[in-house]
Amino acid sequence: MEPTILLLLALLVGFLLLLVRGHPKSRGNFPPGPRPLPLLGNLLQLDRGGLLNSFMQLREKYGDVFTVHLGPRPVVMLCGTDTIKEALVGQAEDFSGRGTIAVIEPIFKEYGVIFANGERWKALRRFSLATMRDFGMGKRSVEERIQEEAQCLVEELRKSQGAPLDPTFLFQCITANIICSIVFGERFDYTDRQFLRLLELFYRTFSLLSSFSSQVFEFFSGFLKYFPGAHRQISKNLQEILDYIGHIVEKHRATLDPSAPRDFIDTYLLRMEKEKSNHHTEFHHENLMISLLSLFFAGTETSSTTLRYGFLLMLKYPHVAEKVQKEIDQVIGSHRLPTLDDRSKMPYTDAVIHEIQRFSDLVPIGVPHRVTKDTMFRGYLLPKNTEVYPILSSALHDPQYFDHPDSFNPEHFLDANGALKKSEAFMPFSTGKRICLGEGIARNELFLFFTTILQNFSVSSHLAPKDIDLTPKESGIGKIPPTYQICFSAR
């Protein structure tokens, strides 16, 4: 008999056995949710619009805490600002584990600073925060690196002479170069072939991660991993990036000066050498490689995509861009570079950047957590290792905190006196112990890049503002803005 037929028969028999025996009751007292089918879980409740739409519909029926079965595994959803804060901040240690994203699990395997757990995660996070802080405050601060990159961008945009262009590539270049300078110790020219290949791989991978097929993969990863699909291309892309990172690491090994570490890699290699006699150390090659991949990927695509959304919104709402430019002219003028010290004197611009991050809602579902022990939460018992999804979109669009949550309105972050107003619901970087470790760098990038561009250029489109579409191209793990053309005209 053909192997394919045998496989199908085995699957059919297994499915029938599950139907006969029924779905086994999970240990613990889970929050309510739709009744799962054997093997399928809640697939039939999945909206074609994606997981986020599905979860929001289920929230209306089951409340702010509910359970969804992604295939056979139960996952608890947390919705609303107060619920997310109560879990990730109020019970921070209990909810500090990292869950699994099945489509990238074959590459990350719980290594690296983002997807590690337990003592491994704590050691890598402490090291990463300290190292990035040291290289951000050393001879060349992060501020200086961003200012330098912003001026490179200005020169590139001047070359366009106001002709329409897609900003995706240039925004990728500038954000990637900041993380490259901290992690690799160098920036790349915008024409460097290897650099261009890396940016292409990051862009394609982020798009695939946000696709509907990747969302379906979360339900049936144990089965679908044996078949062709987006998951295989994602693994192939990430492996190619790892191969390049491996080459960079070997170059660092060959030129390492213990008395003068140049960057994150050098500092990690020195720590590896220091702990080589410790058989239980977490500072080994695998954690280095996956940490570098994590930092590079998170530090490039998220900030560049936020900038893309930001300038699309400036085309849609030109009066906002004009008001930002007025504040830039008053505070900075046209003859010096914007600095981070300017931010406190520019509440409207700061509010606009906050609103761009809130409205663009870049990682709507949030990177999954898991509970580190049996945990009581709002009367429910979540067994150790239960996966938890903080639906960040439900906080960023929380009507209890934002008057018009589905509209772009910088007034959400301004008080009656025009000063910047903080909001508990503002969590684009998540919150709690797993908050994005690059938050500070990302905030600095957004402010300096945004103000430098609008200091030097006015932006326009061949489309009327009313015709500009803000609908995301993909909306899964990440929201991908639609492609668009923009004109940068020198002021």
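In case you wondered, yes, glycine gets a Cβ from its N, Cα and C as well.
Here S128 (mutagenesis position) comes close to V113, F264, S291, L295, L437: these same-chain residues lie at least six apart in sequence, with C-beta atoms under 8 angstroms from its C-beta. Here Swiss-Prot notes a mutagenesis experiment, S128 to A, with the remark: Reduces interaction with HSP70; impairs interaction with HSP90.
Take the CB of S303 (variant position) and look out to 10 A: across all protein chains shown you find 26 other CB atoms. Natural variation at this site is recorded by Swiss-Prot as S303 to G, annotated: In isozyme PB2.
Within the same chain, residues at least six positions away from L337 (variant position) with a Cβ under 8 Å of its Cβ are Q147, A150, Q151, T452. Under the DSSP three-state reduction, L337 (variant position) is assigned to coil, being neither helix nor strand. What Swiss-Prot says about the natural variant L337 to P is this: In isozyme PB2.
Among the natural variants in Swiss-Prot, T339 to S has the note: In isozyme PB2. The residue drawn here is the original one. Contacts of T339 (variant position) defined by a Cβ separation under 8 A and a same-chain sequence distance of 6+ are given as E143, Q147, L448, in order along the sequence.
The feature heme binding site is assigned by Swiss-Prot to C436. For C436 (heme binding site), the number of other Cβ atoms no farther than 10 Å from its own Cβ, over all displayed protein chains, is 19.
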Inter-residue Cα distance where the pair is S303 (variant position) and C436 (heme binding site), in Å: 12
Helix, strand or coil at C436 (heme binding site) [DSSP, three-state]: coil
Collapsed DSSP category at S128 (mutagenesis position): helix
